[in-house]
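A.B. asks: Pulled the feature table from Swiss-Prot, pasting it below:
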- P75, G76, T77, G78, K79, T80, T81, V82: ATP binding site (BINDING)
- K79 to A: Abolishes ATPase and activase activities (MUTAGEN)
- Y113 to A: Increases ATPase activity and reduces activase activity 5-fold (MUTAGEN)
- E137 to Q: Abolishes ATPase activity and slightly reduces activase activity (MUTAGEN)
- R193 to A: Abolishes ATPase and activase activities (MUTAGEN)
- R238 to A: Reduces ATPase activity 2-fold and activase activity 8-fold (MUTAGEN)
Amino acid sequence: MSVQTSQQTVNLQTEFKQTQIQEVLDDLDRELIGLQTVKTRIREIAALLLVDRLRQKLGLSSSNPGLHMSFTGSPGTGKTTVARKMADILYRLGYIKKGHLITVTRDDLVGQYIGHTAPKTKQVLKNAMGGVLFIDEAYYLYRPDNERDYGAEAIEILLQVMENQRDDLVIIFAGYKDKMDRFYTSNPGLASRVANHVNFPDYTPEELLMIGKIMLQEQQYQMTPEAEKVFLQYIQRRMEQPHFANARSVRNALDRARLRQANRIFATPGKKLTKFDLVTIQAEDILKSRLFQ
């Protein structure tokens, strides 16, 4: 077919509406605080895939966009949430048949003795076919300091599937950026098959406070203005501590604050309780954290 003389047309707006990917992108905006660079990158990937679909409809050759991805960033920055939305986008655009997300770590793929790794990895891949396989902390698959480690066998099987069955499965490798960079350097064959790299920045203290307020609202709780100020101080201190995990750490802190609130209420058995009493986190419920002692 001559591209220049073809009179075929395709309506971008109609195709865009039919795929309903705008709903997914809107959900992403609504559910995730901040992360503008991540949202922009996901929109770019979605646009590329939609254009590729339109090209195929007009009989043009597919650009064969690489679908395997790398999500890098600290824990609790929304990588799994975005992976779930990406699976939905890929499904709505027809790149995968089912659209489900399977999340695994090294333990789900690698066996402890000879002959155990291949069946474990193949079973995971079988379960993930037609969807997206999200491998968290993927760098733990590769342990060059241990010659008897079976992670390399799992990587080899993943490579074969990424190359030969890329129409049926998308793999997302995830983890800390520095460790993932070393992982790709050590496994160039794998790195060459990962076309889309998305970096997830850490949240700011103010963004984490907003996330915390949303988490509480979803459980029909609220913080007093004074409690919000104290919780912001808590976040700033907690960010300086080891093992900080962004939104995950915020959720854990709020769970403990609700526990202290319940104990505070329980300590006044004679008091008649209002709805406000039951839904409100006070500053003292946060100040009793060890970070303030």
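Any Cβ shown, glycine's included, is placed from N, Cα and C.
Every residue here is the original one, so none of the noted swaps is modelled.
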A.B. asks: Which one is it, among the mutagenesis positions Y113, E137, R193, R238, that lies nearest to T81 (ATP binding site) by Cα separation?
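C.D. replies: It is E137, whose Cα lies nearest.
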A.B. asks: Might you list, by sequence position, any residue in that chain lying six or more from P75 (ATP binding site) with a Cβ less than 8 Å away from its Cβ?
C.D. replies: A245, N246, R248
A.B. asks: Any idea which of the mutagenesis positions K79, R238 has the thinnest Cβ neighbourhood at 10 Å?
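C.D. replies: Looking at the mutagenesis positions K79, R238, the Cβ with the fewest others within 10 Å is that of R238.
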A.B. asks: T80 (ATP binding site): which of the mutagenesis positions Y113, E137, R193 is the nearest Cα neighbour?
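C.D. replies: Nearest in space to T80 (ATP binding site), counting only the mutagenesis positions, is E137.
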A.B. asks: Measuring Cα to Cα, how many Å separate E137 (mutagenesis position) from T77 (ATP binding site)?
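C.D. replies: About 14 Å separates the two Cα atoms.
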A.B. asks: For R238 (mutagenesis position) and V82 (ATP binding site), what Cα-Cα distance in Å is obtained after rounding to a whole number?
C.D. replies: 25
A.B. asks: Within its own chain, what residues at least 6 apart in sequence put their Cβ under 8 Å from the Cβ of V82 (ATP binding site), listed in sequence order?
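C.D. replies: Sequence-distant Cβ neighbours: L28, L32, V38, I42, F71, V198, F200.
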A.B. asks: Applying the rule Cβ within 8 Å of the centroid of the Cβ atoms of P75, G76, T77, G78, K79, T80, T81, V82, what extra residues of the same chain belong around the ATP site?
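C.D. replies: My list of surrounding residues reads F71, G73, F200, N246, A247.
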A.B. asks: List every residue in the same chain as T77 (ATP binding site), at least 6 positions away in sequence, whose Cβ is under 8 Å from its Cβ.
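C.D. replies: The list for T77 (ATP binding site) reads L35, F200, P201, D202, Y203, N246, A247, given in order along the sequence.
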